[in-house]
Amino acid sequence: MTLSFVTRWRDELPETYTALSPTPLNNARLIWHNTELANTLSIPSSLFKNGAGVWGGEALLPGMSPLAQVYSGHQFGVWAGQLGDGRGILLGEQLLADGTTMDWHLKGAGLTPYSRMGDGRAVLRSTIRESLASEAMHYLGIPTTRALSIVTSDSPVYRETAEPGAMLMRVAPSHLRFGHFEHFYYRRESEKVRQLADFAIRHYWSHLADDEDKYRLWFSDVVARTASLIAQWQTVGFAHGVMNTDNMSLLGLTLDYGPFGFLDDYEPGFICNHSDHQGRYSFDNQPAVALWNLQRLAQTLSPFVAVDALNEALDSYQQVLLTHYGERMRQKLGFMTEQKEDNALLNELFSLMARERSDYTRTFRMLSLTEQHSAASPLRDEFIDRAAFDDWFARYRGRLQQDEVSDSERQQLMQSVNPALVLRNWLAQRAIEAAEKGDMTELHRLHEALRNPFSDRDDDYVSRPPDWGKRLEVSCSS
């Protein structure tokens, strides 16, 4: 089957990119590819059998027209000016059978006009982390970019130390970022901001294209998508780590995996990025930061969208987020209905978990095994203050009994939303260290495990992290 590529970005947004081709690595070789995703995209298996090829920037497929996009943004709350694809190249937009498109974005593809002081490269460590994280999030049901392939090489790339240079093929329906809009707004080119909005509506919100109120309705949906995404992050204990406006997806996708982390111990103020000295992007601050970022996006639209309409959309953010978050947390607790005491029970559990530094994922997974007519709980032994847990658990059991559903029905619901497996940093690190020594077994094994996060396991993927695996410091260097 021949793959078809279109050039919508190149043709319709001519001042938003620089056309250029990838710069190959030395002795590049394919070490992993996503068979399931490749099948979904109807990619012939033969493309993965002939060396690095397109996956390593050594070849282009017919119809591809590579380019690097320009955008700007606020980083850690401060205007950073022009940024752009400093090491990534959009190879092409694949046209799928249903008429939608999928960007093929090659990360680590070499220098671009937007590389600034960088070298245009990515390292094996960061490409493995992004591939694992994006696929983990996908199988958790959270909107995200996807990973299609990883190529490693003999080219040294210098970060804190010399590391193997690598490339990641990332795919997504669009790489539109808040920062694209900021770039032209701060250049006082509001007509180009409008062109970006029209492009987005035409291709991703086409049902609004002929509506006279299209900009307000579109921005309201961007707000809702962002609120829903952040709510989902919070329910699984995911910390992004670097929520700059240039890392915010217009489509509400999880984008740009850098120093991310899933909670081990329940620590509301968890900071996964060791460069975040003020905790701006801490776990519990993510909802507020996302709203701040949406406000920056709204500002770029103010020359052609009424400020009252923008503020009305922004005002809906909190309620949308709380609605999504509340619904999912009730499911995690096994509540089939909504009762007035639900929030208090959840907050008391969180307080108990924070005091005891309980493991976030294990606590909710073990709670899924609760039998409402049994005073015993498999979770009890996880707590030192048994009296405090017993007091909470007695009230929790009483709340479960209000719903009048069987244990099996409730447990089935809980186990479908409380994962047994998340991508803890130590699991990723173990796969990385093996891969850097040339052993890809753990990389493939972990990828396979992450496809079934809600299935019980009896291996160390679902155990508490070892001492060395706690509080692993992760930087933005990639």
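Any Cβ shown, glycine's included, is placed from N, Cα and C.
None of the substitutions listed is reflected here, since the structure keeps the original residues.
Fair warning: this is a prediction, and the values are worked out from it, not measured in the lab.
In sequence order, Ala68, Gln69, Val70, Tyr71, Ser72, Thr112, Pro113, Tyr114 are the residues near Gly84 (ATP binding site), counting only same-chain partners six or more apart with C-beta under 8 A. Per Swiss-Prot, ATP binding site is recorded for Gly84, Gly86, Arg87, Lys107, Asp119, Gly120, Arg170, Arg177, Asp256.
One entry in Swiss-Prot concerns the mutagenesis experiment Lys107 to Ala. Its note says: Loss of AMPylation activity. Shown in sequence order, Arg87, Gly88, Ala122, Thr127, Glu130, Met167, Leu168, Met169, Arg170 are the residues of the chain, 6+ apart in sequence, with a C-beta less than 8 angstroms from the C-beta of Lys107 (mutagenesis position).
Under the heading of mutagenesis, Swiss-Prot lists Glu130 to Ala and annotates it as follows: Loss of AMPylation activity. Glu130 (mutagenesis position): 23 other CB atoms within 10 A of its CB, across all protein chains. In three-state terms derived from DSSP, Glu130 (mutagenesis position) belongs to a helical segment.
Here the Cβ of Arg170 (mutagenesis position) has 25 other Cβ atoms within 10 Å, regardless of which shown protein chain they belong to. In three-state terms derived from DSSP, Arg170 (mutagenesis position) belongs to an extended strand segment. Where Swiss-Prot documents Arg170 to Ala as a mutagenesis experiment, the accompanying text is: Loss of AMPylation activity.
Long-range Cβ neighbours of Asp246 (active site, proton acceptor) (same chain, at least 6 residues apart, Cβ-Cβ under 8 Å): Tyr71, Ser72, Gly73, His74, Gln75, Ala80, Leu83, Arg177, Phe178, Gly179, Glu182. Residues annotated as active site, proton acceptor in Swiss-Prot, with a curator's inference given as evidence: Asp246.
If you look up Swiss-Prot, you'll see Asn247, Asp256 marked as Mg(2+) binding site, on the strength of experimental evidence. Within 10 Å of the C-beta of Asp256 (mutagenesis position) we count 23 further C-beta atoms, all protein chains included.
Per Swiss-Prot, mutagenesis Asp256 to Ala is noted as: Loss of AMPylation activity. Loss of ATP binding.
As a published mutagenesis entry, Cys272 to Ala appears in Swiss-Prot alongside the note: Abolishes formation of the disulfide bond. Taken residue by residue with DSSP, Cys272 (mutagenesis position) is part of neither helix nor strand, so it is coil.
Looking at Swiss-Prot, the entry for mutagenesis of Cys476 to Ala says: Abolishes formation of the disulfide bond.
Here the recorded positions are Asp119, Asn247, Cys272, and the one whose Cβ sees the fewest other Cβ atoms within 10 Å is Asp119.
Look at Lys107 (mutagenesis position): DSSP puts it in a strand. With Asp256 (mutagenesis position) as the anchor, the candidate recorded positions are Asp119, Asn247, Cys272, and the one with the nearest CA is Asn247. Among the record's ATP binders, Gly84, Gly86, Arg87, Lys107, Asp119, Gly120, Arg170, Arg177, Asp256, no two C-alpha atoms are more than 22 Å apart, and one pair sits at exactly that spread. The separation of Cys272 (mutagenesis position) from Asp119 (ATP binding site), Cα to Cα, is 25 Å. DSSP assigns Gly84 (ATP binding site) to coil, not to a helix or a strand.
In three-state terms derived from DSSP, Asp246 (active site, proton acceptor) belongs to a helical segment.
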